[in-house]
Every structure is written in C-alpha cells, then in structure tokens.
Amino acid sequence: MTGSNSHITILTLNVNGLNSPIKRHRLASWIKSQDPSVCCIQETHLTCRDTHRLKIKGWRKIYQANGKQKKAGVAILVSDKTDFKPTKIKRDKEGHYIMVKGSIQQEELTILNIYAPNTGAPRFIKQVLSDLQRDLDSHTLIMGDFNTPLSILDRSTRQKVNKDTQELNSALHQTDLIDIYRTLHPKSTEYTFFSAPHHTYSKIDHIVGSKALLSKCKRTEIITNYLSDHSAIKLELRIKNLTQSRSTTWKLNNLLLNDYWVHNEMKAEIKMFFETNENKDTTYQNLWDAFKAVCRGKFIALNAYKRKQERSKIDTLTSQLKELEKQEQTHSKASRRQEITKIRAELKEIETQKTLQKINESRSWFFERINKIDRPLARLIKKKREKNQIDTIKNDKGDITTDPTEIQTTIREYYKHLYANKLENLEEMDTFLDTYTLPRLNQEEVESLNRPITGSEIVAIINSLPTKKSPGPDGFTAEFYQRYKEELVPFLLKLFQSIEKEGILPNSFYEASIILIPKPGRDTTKKENFRPISLMNIDAKILNKILANRIQQHIKKLIHHDQVGFIPGMQGWFNIRKSINVIQHINRAKDKNHVIISIDAEKAFDKIQQPFMLKTLNKLGIDGMYLKIIRAIYDKPTANIILNGQKLEAFPLKTGTRQGCPLSPLLFNIVLEVLARAIRQEKEIKGIQLGKEEVKLSLFADDMIVYLENPIVSAQNLLKLISNFSKVSGYKINVQKSQAFLYNNNRQTESQIMGELPFTIASKRIKYLGIQLTRDVKDLFKENYKPLLKEIKEDTNKWKNIPCSWVGRINIVKMAILPKVIYRFNAIPIKLPMTFFTELEKTTLKFIWNQKRARIAKSILSQKNKAGGITLPDFKLYYKATVTKTAWYWYQNRDIDQWNRTEPSEIMPHIYNYLIFDKPEKNKQWGKDSLLNKWCWENWLAICRKLKLDPFLTPYTKINSRWIKDLNVKPKTIKTLEENLGITIQDIGVGKDFMSKTPKAMATKDKIDKWDLIKLKSFCTAKETTIRVNRQPTTWEKIFATYSSDKGLISRIYNELKQIYKKKTNNPIKKWAKDMNRHFSKEDIYAAKKHMKKCSSSLAIREMQIKTTMRYHLTPVRMAIIKKSGNNRCWRGCGEIGTLVHCWWDCKLVQPLWKSVWRFLRDLELEIPFDPAIPLLGIYPKDYKSCCYKDTCTRMFIAALFTIAKTWNQPNCPTMIDWIKKMWHIYTMEYYAAIKNDEFISFVGTWMKLETIILSKLSQEQKTKHRIFSLIGGN
C-alpha cells in the first residue's frame, strides 16, 4: 500500500474549481506526487454533466456529488492500489457532501467528505450529521472544508468560536467524534487558509473521526500547496493485516528514450559496458544478464537526475514559501505577504507552463489521430474491459473467499499444480509416435532450420516488434531494442551464437510474468475461468520469433490443411465452409447415421507435455541446433503470477507452452497434428465421404470439429484414441462441454447413441469460431445474419452519444462494423434477401448522421476519393465481392482448399478447375441444393456480362483446360508445355506467334508429339481463338488469374466492382463552379479533390475542408426549401439571399475577415488573386509560382473557414482575433507533432514567417491573455 505496508494515507483539499483543463492536469500531477490511498476534494465546481472531466490515471474509483450549477461539488478518489470495496453511497443533490461506506482489507471505513457553504456552515454541518446519524459509526472519518474553525487555536487572531460553532462541537462530542488534527497537535498553530480581506489565517479544513479511530491514526499534518488558496491535510491511518497490493517491478519509461541527452548517455554506457566486460572468463549469457542490470540502474539514475533538475526550482520556491508562511502566521508583515503572493504566482506560472506543455503534447497526439481509424476512435467504442481485479474466488473446499491472502494462495497453488504435472512415461511416448506415420523434413529443410542465426534476422525481428506493449519481468520494452538497435544487435548476435553452440540460455530468458485474463461470459469466482498470458522478456521473444519464422517456412509440410490456426495463408472460415458442406451433405442423405462433434479441450496450451513435444519434433526430422535451442527454452522456465498488481512467488513451468510466446502456437499445432494424423489413419474412426474425399477433421489451434459416420463405433474409438494420446501428451478434453449434432433416421438407434455418447447433444446450433453452425443449413441466415443485425443495432445505439464527428463515425463503421459483416460474408456466403442490406444500410446511416437528416448524399460518400479519402463502405458490393472471390480458388485449384471441392452438388469436384476462363460444359447441372458455389457462379457470369467479357476463352485460359483436352492432346504434352512455357494458352502463343515467341518455345516443339502439335496449331491459329485470346487482359481477369495469394482479394474485387457499378452523382465541385459563375477544368476538379486529402495530416482539420468542398453546411436558401418557407435571407442580417457562396465569401460581414487574410498574405509577400475558389476549394491559379508557400496559405484559409463556420447562423461577424487563435491552435499542434515525428525543418518552412507576422499584429496583453508566444524562436 502507498507509503507503507501498515497504513493508508488520506488527503483532503479544497481545490477551488476544476473547470479549467490546466487546473485538472495540475491536480492530477499533485495527487500522483503525493500518492495517497484516498483523496477527498471540495469545491470542484463541476456540474452533474461534467463528472466525466475528473479523471486521474491510477485513481479509477471516483465518487462524486455535484449540483446543477458550477458551484460546490465534492469527490472522493480511491487509488487503484487500495483494495476498497464500497457498500453504500449517499450524495447531496447540491454537491455539498458525499458519504461512502466500505471496507479496506475487510476493515470497515466510512468517509464523509463535506464542503460547507460560506454562510451558516456550523448549522449546515450539524444538520448533515443529524441526517446521516444512522450511517455514522465507530469507523467514520469526516473531512473537508467546514468553512469554520473548531477551536480558538484555529484562528491566528485567537478569536473565540461563535455560538453556532460551539453547538457544532457539542454535536460532535455527543456522537463520539473528535478533531483528529487538534487532538494529535493540541498546541499547533498551523493553518489551512489565508483570508486576504481580513489578513488573517485560519484552519477551516478539518479531519474529524470517531474516538475509536484515534488509536489507528499514525500521524496527521498540513501540507502546503499552490493549487488553491487552501492547504491540504494528510492523515495516515493504520490498517491491520494490510498487504502490499502493488508490486514495484521496474519498467522502462519510454519517454526517456526520446530525450536526446539520455539517449547519448545510454549509447555511451552500452558501448563502455561491452568494451570493458567482454572477455573469455565471462559467458555471454551471464554478461547479457549483467548488462541488463547495469542498464536498469543507469536508467533509474538518469530518470532521478532528470526529475531532480526539473523540480529543483519548484522545490526551492516551495521551501521558501513554507518558511515565509510559517513566519507570516506568527507575525504578519505586508512586505512578507507580498513576497508570499509573488512566490505563489511564480510557482503557479511554472506549473501552468509545464502543464500546458503536457496538455499540448497530448492534444497534438489526438490532433494527428482523432476521427481516424486509430486508437482514440477504438477507445471510444470498445467494450468496458472485464475487471482484472480478483476480489473473490472459490477455494479448494468450494467456499467463496474474499481474504486477499487466501485468494493469492488459492490462485498460485492452482497454477503451480497445473504446470507441475510432468509425465515421465518416455517409452509410451515413443510407442505412440511410432504407431502412426508422421511427415518428415528432408535434409535440406533441416539444414535450413539449423543455419546460423544472422544479424539481419535479429534486425528484422526488432523492427517488427509491436510497440506500447507490456514488457516482461526485466522491464525492458520493445522501444528500447528499437532505439538502441545498432548497439545491441552485434552483442545479441554473439549471445545467440553462443546459445546455438552450448544450448544454454541466460537465466532471464526463463523468466515470465503471468497475468490472468477473465474468459468472457464465465464465472470469475472459479480459478479455472481465467486465461493465463505470459509476459516474456523481449530478448527471449526475439530468439523465439527467429525460431518461429524458420519453422513457419516448412509448417505446411508438417501440418495438414485441416488445421487453419496460425498457419500462413489459411483462414478460419475455410473450416466453417467445410462444416457447412458436411452438414448439407448429411441433410441431403437418405440414410442418416452421422455425428458432428465440437470438442472442447481443457487448458490445452497449458497441459501439453514438453518431453512429448520434443520427441514429436525429433520424429518430424528436426534435430541439431534448432532442437537444441528449443530444449534449452523448455529446460527450466519459471513464472510468477501478477495478481491484483502484486507479484506472487515464482514457480517452475514443467508443462505447457506459453501463451504469449511467438513460437508456442506452432509448437502446439505440431503436437496436436500427431492426434489429427492418428484420427485420419485409424480406419475404425470413419469419416464422412464427400465425393472422392473422406472428411474427418477441422481444426483451428485447439478448436476441433470431428465428422463421423457410424457414431457408436467411431465415437468410441475416437474417445479411446484421445485417451491414449492424453496419457502421453497431457492433452485432455472436457466431454461435458463438448457438443454434438446427431443425425439418425431410427429413433431407437438415436436414443441408444445418445445414451452411449458422453457429449452434449445440440438440437439447433453449435458455436464454432464465432459462427453458429446449425443442424440444418436452412437456418444459417436466421441464426447468424439476424443476430448480426441485432448486434450492430445495439452497438450503434450504445455509440450514439460518443463525442465524434460524422467523419469519425464513417471510420467507426469501417473499423468496427465492416470487419464483422465481411467475416459473416466469408464464412456463410449464402443468398441474402435485399431487406438485410436495406436494414444494415439504414442502421449505419442513422448512426453516421446521429439520427439527423443526411447532409451529404450516400452516393457521393460511397464513391472513392470523392470525400477526401472518407469513403462509406457499400455493404452490398462487399457481399458481392466476397461471394465472387470463390472463383479465384477455382482457378488456383489448390490442394489445401478442401472446403471448396466438397460442396454437395451435381458438379463433380474435379470440374471446379474448369469453371472460369474455360470451355463451358453443355451438360453441367448445379442442382437445386448447391448452396454456395452455384451462387458464386451466377454472380461471376452476371459481372462478366456487365463488363461484356467472354468468360470462357480468354488470355488466361489454361493449357490444362477443356479446350485443349477436347482436342485429345496427350497429358504428357500438356505437362511438357506447362513446364517449359507457362500455364496459359497465351504462353504458347496464338496466330502467327504460335510456339515461336521465344527460342525456348521453338525448342519445345521438338519435345512434343507431332499429332498433338498439329492439333494445337490448328486450335491456336484459328481466327476465333486469336481474336478471343490475343488481347490485353482486363483488370477483372487479372484479379482472378495473376495474384498468387488471396491476401487483399476482397478489396481488389470490391474496388473493381465499384467501377463496374458506378452511378452518376451530382458533382459538388461543379455545383461550386455554377455558384461562382465559372467553369472548372478537369485539372481544377482534380486539384480540389487532392486538396481535401492533402490539406492536413489531421483529419480534424481536413474535415472542415471536406465539409466545405462537399457543401455540407446548411444555408438559408436550403433551409427555406426544406421548411417550405419564404425566408431565404442571410442569417447574419446583411439582407442578402443566403446562398452557400454568399455565406462563405460574399457576405459583407464576412468580407472583412477575408480582407484581413489577404493583408497577411501581402505581408508574407504572396500575391494571390482575391478569388473564393482558392480558400474555399484549394484551386490555386495555374501560373502561381510560390508553390512552396501553399502549405502556409492552406493553414490560413482553413483557420478562416473554421472561424466563419463558428458564427455560421449567428448575427455575428467573424473576428480577426478568433481567426488568429485558430491559426495558433493549428500551429501549436503541428509544432509538437513535428518534434515528435522529426519533421521540424518542414514545419519551420511552413510557419516561421507567418509566426513572426502573427506576433507583430498582437499587443502584449492579447499575447498573454491567449497564451500566444513564439515556439520556433522560443522567446
């Protein structure tokens, strides 16, 4: 606990208003520096609507009482380090008090925080005590601003207390309450408040408590501060059995890495360490751990020195202030009082400047990211994270305990036991592995795994490390390795080479911290319902990632395509489609005797036996250096659990693969592949025959589905096999949580099977990879797409009040809604009714425009780049793209795409290869039951017809096609042509180019059968063939034929479909041209569109330009049409008709601002025509030579747009000072962004001259009032 393991610290302070962001930041800094367990603050001046403004990192539990007006207001802040459990809260509606009852470490505590009004304070407090009499007990503390002294010593004038105060003291005495400060300091003359009008000191802030609590009060003191005109009071309260609830594990502060001085100091330290300590007597493993210890100490020292330097002046002034106030309280003196006021003002200015810098840095970060698909937007919509604090747990007896010590013991013992069950039956492991055939890597592949680790591999891994992630136990972050890459990589290389030779890791590589993440929707009082995630040291992760990258190159040879989890190029929806195909096949079958089982594994990653894993790797042919390093990794790993912020005692990890290690998923898949191979090879476990293929399994890591015929025999043999596998591997299944679909025509047999199978029989649905698999495929829409619509409606309803513009809302749709929808489209591309898309579009548009009338037409927003890069997704086209992309898999004809060949239909599986860019089969029948592929085929043909494309004979028609096979060309000839020339007919050459394009083509002629050559020549030189094949392929054809990977496939098809189904829309830029009575060329329109995208890196700034160009703003003319009224005159009161160009430019009340802008341009020596198209649309004259100043002009113009929009429908004239303030805001934000992004030179080029002109136009009073000071010049 804060400060000690035996007491808590409580602070009380009147903050005198928190409506200023600077004041709130200063309060946060002060509270963090004091680090109390509980902080009571008064006079927040926040209203009921402003409660969200009071946020302090590390003090998430904040209880507030606020009124409707900006006065009074109290709050109690409880540190995250304090295990406080509230049981009752009472608030005053006017915000004068709040009472919170609760407990800390099972000791009861009641805190009443009071702000008494200036008049009648004693009577008010007395009334509060009367109202809350039943809640005040022997565990009560009352504190706050009482606005009255309680004793003679509480005033510097020694004036007697009045009658009301005497009555209050009497009431306190009757309820066994005492002034704790005065009791512990009976003769002290320290005060908390100075009254300037009366020139007197007084102690009107108090901590009052029950007499029973006095023995627990360790000490209390008054703390001078410069946040307000009050001093704070601090109380230390003893709590029995108080445990340290937070660990003090060191973690590198990444901000230090950005400090140039710190960076140079650390570079020198790293260089000196290795030069001094690298020798033959010290192993690289020990040297590396010693290096990290030295670095840790150096960072701590540098951070302490930096903080000391930063606070030296503040500490000096604070000491002076404390001494002067002490003297002033004893003997008042006017000159001393002036000195105190001066020091307070100086301290306030220093703190304000520091706070302002922090605020601007923070705002700059948001300035760059706000409304973009980035973290701020994600935070706005993310679900409230499950609380990681574990306050209750079921112990081994099944009883719920809240005792922190017992919770720690229960959790630690459970996970210690979980990871301690190491099997020693090595012979049984060998026997099991020898029973089944496993794939093996060849010598060349093994040598590839065992090649020496290189520096380039280490650099590539360091560059790819995700940033802003929690580090391992050593505290070093990914940013540390990236910042000192040049210095660290040479030694890391030597370290890894030493590990390769010796098979020994540094001790720190074995360490890990385990954090427990609650499984969603599970009972969190059960210790097994948490997911243990290992936080490993980054250096260990670098080594493991190198190993993972190497094995990943060969993983497809070792792992069957049934497994799609963590395998490159494989996707989860492959197995969903396969499962749907199997279910459809069973639905169609007349004789049903099948079962589909979704197997739930019990702590799968944590129970895998490490000896079995190592033996499996060896069985696959993996040996040598690669296996030696893996053996070393699993030699003696340890972990400590971080529970409620406290690090528990470490224990060994004898089983399992670490969740959080980059190598673990692949190692787990390799182990589970042994079981998968065994299931496939066991003939007594009969799968389901789909055409020529027997389908038994689908896996995504440990999520397994098994498809079986003859359930009684097959399921029993499956369970027996899994039981045998469990004995050697540690893998176990939870049969009660495993679910199954049972299909049988005979009710008696079905009942028998249900009685013998231990699985839960599902009657309607089974959830698999986020999709509801249904017992009958006809229910797929009902169980998946209808709930999806409901979920989206609920989400958008939850998000309706988020502080986000329409542009940000479009990005939320793209970031949070579109991926969900596409995943459903991918997994279940069935025919959807139009009502689904209508409802989906209606919901998203309602969210984007926040229940209001749309300002910009959907057709304009949906067109790419028409809205400055803010493109509204067209869900129907995404659906069409997802459905059609199956054709790419047909053309590729990959062996791994079993899901694509096994759909029940009248088409034979081998025919899919000949569907697109091939000769149509006359007798082809899809059949009425074709659920997915027929729908793809119909969409494919429809799009080809739309494009007027020949879908059958094209430049991408394959040599191994029906066109060539129907010529009775020998397979050997086809193979020879493919090996020597390519896979398409165009590669052979058509017309006069037939087999004469290259010397290799001519040489291939001699290798093929003469009769085949004659047939081929006849076909390839035919006029019809030449016309249809010898042409430039279209973009549509290239999408399906030229890309070897399906990465980005949907986006490519979608972008092409947007062009195909493009609709004519009103061009807003042409409307501007009409309003301005002029013509814009294509170049002008392109310039305006480009300007929307490039005018600023901040979307918050770009949004104004987008809104202006897209004609977003309502005008009197437009409103008159909407409301069907006759009043279309300018809202500013000039009397003219309020068209859009009038409101932005022509209005005589707006013109003075634009003339001021042009005066600034002349001061910048820029001669630009006084033309509205330039500031409003960014269309500069073609002969404008000062292109380098366009960035400067753009900032000025956009600031002017903001200023005009601010008074859009008000009878006010936009002022020059408002325009300058907006410019300065943009300037300040870009300044901090430029420093952070190392773009300061270009920033200076844009702003330097303009900064000088702005400062020259303002008086010193204006500069001070609006805090406008030079940032580039620094004066």
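Note: Cβ is positioned from N, Cα and C throughout, glycine not excepted.
No substitution from the list is modelled in this structure, which keeps its original residues.
Note that the coordinates shown come from a computational prediction; the quantities given were computed from them, not determined experimentally.
Annotation source Swiss-Prot lists Mg(2+) 2 binding site at Glu43, citing experimental evidence. Marked as dTTP binding site by Swiss-Prot on the basis of experimental evidence: Lys519, Arg522, Arg531, Asp600, Ala601, Glu602, Lys603, Ala604, Phe605, Gln659, Asp702, Asn734, Lys737. Annotation comment: Swiss-Prot describes 498-773 as domain 'Reverse transcriptase'. The domain 'DUF1725' feature in Swiss-Prot is assigned to 1242-1260. Mutagenesis annotation in Swiss-Prot: Arg155 to Ala, described as Reduced DNA nicking activity and reduced transposition efficiency; the structure shown retains the original residue. In Swiss-Prot, a mutagenesis experiment is listed as Thr192 to Val, annotated with the note Reduced transposition efficiency. According to Swiss-Prot, the mutagenesis experiment Asp205 to Gly carries the following note: Loss of endonuclease activity and reduced transposition efficiency. Listed in Swiss-Prot is the mutagenesis experiment His230 to Ala, annotated as follows: Loss of endonuclease activity and reduced transposition efficiency. Among the mutagenesis results in Swiss-Prot, Cys1134 to Arg has the note: No effect on binding to RNA; when associated with R-1130, R-1143 and R-1147. The residue drawn here is the original one. Listed in Swiss-Prot as a mutagenesis experiment, Cys1143 to Arg is described as follows: No effect on binding to RNA; when associated with R-1130, R-1134 and R-1147. The mutagenesis experiment Cys1147 to Arg is recorded by Swiss-Prot, whose note states: No effect on binding to RNA; when associated with R-1130, R-1134 and R-1143.
According to its DSSP assignment, Lys737 (dTTP binding site) is coil.
Cα to Cα, Lys519 (dTTP binding site) and Cys1143 (mutagenesis position) are separated by 56 Å. Under DSSP, His230 (mutagenesis position) is assigned to a strand (E or B) in the three-state scheme. Across the domain 'DUF1725' (1242-1260), the DSSP tally of helix, strand and coil residues reads 17 helix, 0 strand, 2 coil. Taking CA atoms as the reference points, Cys1147 (mutagenesis position) and Cys1134 (mutagenesis position) are 7 Å apart. In this structure the residues listed as binding dTTP are Lys519, Arg522, Arg531, Asp600, Ala601, Glu602, Lys603, Ala604, Phe605, Gln659, Asp702, Asn734, Lys737; their two most distant Cα atoms lie 22 Å apart.
For Ala601 (dTTP binding site), the nearest of the recorded positions by C-alpha distance turns out to be Glu43; the candidates were Glu43, Thr192, Asp205, His230.
The number of other CB atoms found within 10 A of the CB of Arg531 (dTTP binding site), across every protein chain shown, is 15. The Cα of Asp205 (mutagenesis position) lies closest to that of Glu43, out of the binding-site residues Glu43, Arg531, Asp702.
Less than 8 angstroms from the CB of Glu43 (Mg(2+) 2 binding site) sit Asn14, Val15, Asn16, Gly17, Lys71, Ala72, Gly73, Val74, Tyr115, Asp145, Ser228, each of them six or more residues away in the same chain. For Thr192 (mutagenesis position), other Cβ atoms within 10 Å of its Cβ number 25.
Annotation for the recorded positions Asp205, Asp702: lowest Cβ count within 10 Å of the residue's own Cβ, Asp702. Remark: Lys603 (dTTP binding site) has Leu418, Glu528, Gly656, Lys732 as non-local neighbours, by Cβ distance under 8 Å and separation of at least 6 in sequence.
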